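Colleague: Following this message is one structure expressed as structure tokens.
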Amino acid sequence: MAAEKQVPGGGGGGGSGGGGGSGGGGSGGGRGAGGEENKENERPSAGSKANKEFGDSLSLEILQIIKESQQQHGLRHGDFQRYRGYCSRRQRRLRKTLNFKMGNRHKFTGKKVTEELLTDNRYLLLVLMDAERAWSYAMQLKQEANTEPRKRFHLLSRLRKAVKHAEELERLCESNRVDAKTKLEAQAYTAYLSGMLRFEHQEWKAAIEAFNKCKTIYEKLASAFTEEQAVLYNQRVEEISPNIRYCAYNIGDQSAINELMQMRLRSGGTEGLLAEKLEALITQTRAKQAATMSEVEWRGRTVPVKIDKVRIFLLGLADNEAAIVQAESEETKERLFESMLSECRDAIQVVREELKPDQKQRDYILEGEPGKVSNLQYLHSYLTYIKLSTAIKRNENMAKGLQRALLQQQPEDDSKRSPRPQDLIRLYDIILQNLVELLQLPGLEEDKAFQKEIGLKTLVFKAYRCFFIAQSYVLVKKWSEALVLYDRVLKYANEVNSDAGAFKNSLKDLPDVQELITQVRSEKCSLQAAAILDANDAHQTETSSSQVKDNKPLVERFETFCLDPSLVTKQANLVHFPPGFQPIPCKPLFFDLALNHVAFPPLEDKLEQKTKSGLTGYIKGIFGFRS
């Protein structure tokens, strides 16, 4: 219980007292989203329409409430901790709204929702939030239990707590004040959580009984209401169907494995408790079959397979390839490709470790048989061939998706970059690199048919790579370069057509070269027309620019008319500004040439008088006695 207090944003203790214990922490974390959550608690939460149908009885849309809350508060991204914090905050607000607090900050007073309190359906919602909070904590611990096995015990404890709250909700709904639909939903909810708990305990019989009960109730509810209301119930039935089949298989129904394999191919695959268990089940089934597998034949040579992990991978190879072909969505295909490549890499690593100890096998060449490698090395080459071929198929599938996106002229979206031919060029570069690695596999150097087959595949992908390089040149109007590349595409494609007679079966899965030839021919015609139009446009632009772009402002060419679009822009060339410099007459300069020839009157008499006055005159001048 104490661990639940670690939830950021408010998580209280376990049990019915969780809402009161989350008071301090919950208010801080819930203020951001508190507006909507407060509105949920100020009115009866869901079931108002049902109240009218069943008179004054209480109604609660249990499945609808939990699905909407989960989608809006973290479970869309698998964030169980966020959803758990939301449940704690909503509990606290419900208790505050209903005045059903668990004491105060100084003293805890435990309270339970009883049948006498059922005057408002929010009391039922309070118990539902208790169960949801415990369930979300269990799912959070399940994510962490992969790295910390000790947390599995805590996970089971939280699931038991969730079942306890669900049973309490079911008991309250048995009251005459609650309508029949809510009673059925409470029973289905309890059966669902109980089934999950039994599933974790590997009590398959009890789990399948609980899941079947849940499925039956939801199917009955779906058939009793309109199609819009039945969508949620049908979704829940689809969610628990894989769990039912898994339990049936563990009880002894061997036919269930085929249905589980088909469920894995559906969009999104399986989720929750079943995802990891289903992968483990498939591996376990293949391991049982691997005991009968002792050898594998590839390109006319049979080699023994003694490594169990390699046997399991080779047994599932055909199933994996069929699953990729049958996949409904691109996301599922990509997930299956990645899973297959991961298994193949693991098998190659095991074989590589077996090759290290034996020095003779590290030399790869058997004495007396040049060009022939050991069985273990040949098996390594076979697994590498599978890995590279799968990588080529995955990249080819991605290239097809990008080609479809290029053909669909979608509006520009700033948030998402539209695909470009350069993206396809990169994919085909990777494919060609994988083909080069295939040619270098040990043990296949003398296989002329294999070398020829890979050479033809290389020509096919080179043709497509050249085609998209030409497309990228067309986008930047480099017509001559694009035309040369189109001719190169036709050259590669014609070589494939001339040499593909004996390899049609191996090339049937590759892109159609004849279709590429037709497309290139049409593109060449379009390119030549576009080049001619572009040349005419360039000539007209040069002619008009020679008439207009002569650096003359409008004020100097009033006498000639030219359509100049720049005149209506902010950089219109109307006048020279600032004006240019022009020569003007300067101010005349006068020189006094007669000054040197003028004789001025003598001043000696005045200078003598000033000299005679001396000190006496100076003193008189100071005191003002000078006349």
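The backbone N, Cα and C atoms fix where each Cβ goes, glycine too.
Note that the structure is predicted; figures quoted are calculated from it, not measured.
According to Swiss-Prot, the protein has these features:
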- TYR86 to Ala: Loss of interaction with SRP72 (MUTAGEN)
- PHE590 to Leu: Loss of interaction with SRP72. Diminished localization to endoplasmic reticulum (MUTAGEN)
- ASP592 to Ala: Loss of interaction with SRP72 (MUTAGEN)
- VAL598 to Ala: Loss of interaction with SRP72; when associated with A-56 in SRP72 (MUTAGEN)
- PHE600 to Ala: Loss of interaction with SRP72 (MUTAGEN)
- GLN609 to His: Reduced interaction with SRP72 (MUTAGEN)
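Help me understand the surroundings of these features in the structure.
Modeller: Sequence-distant neighbours of PHE590 (mutagenesis position) (same chain, 6+ apart, CB under 8 A from its CB) do not exist here.
Under the DSSP three-state reduction, ASP592 (mutagenesis position) is assigned to coil, being neither helix nor strand. Its own atom aside, the Cβ of ASP592 (mutagenesis position) has 7 Cβ atoms within 10 angstroms in the protein chains shown.
DSSP classifies VAL598 (mutagenesis position) as coil under the three-state reduction. Within the same chain, no residue at least 6 positions away from VAL598 (mutagenesis position) has a Cβ under 8 Å from its Cβ.
Counted within 10 Å of its Cβ, the other Cβ atoms near PHE600 (mutagenesis position) come to 5, all protein chains included.
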Colleague: Give the distance between the Cα atoms of TYR86 (mutagenesis position) and ASP592 (mutagenesis position), rounded to the nearest whole Å.
Modeller: 103
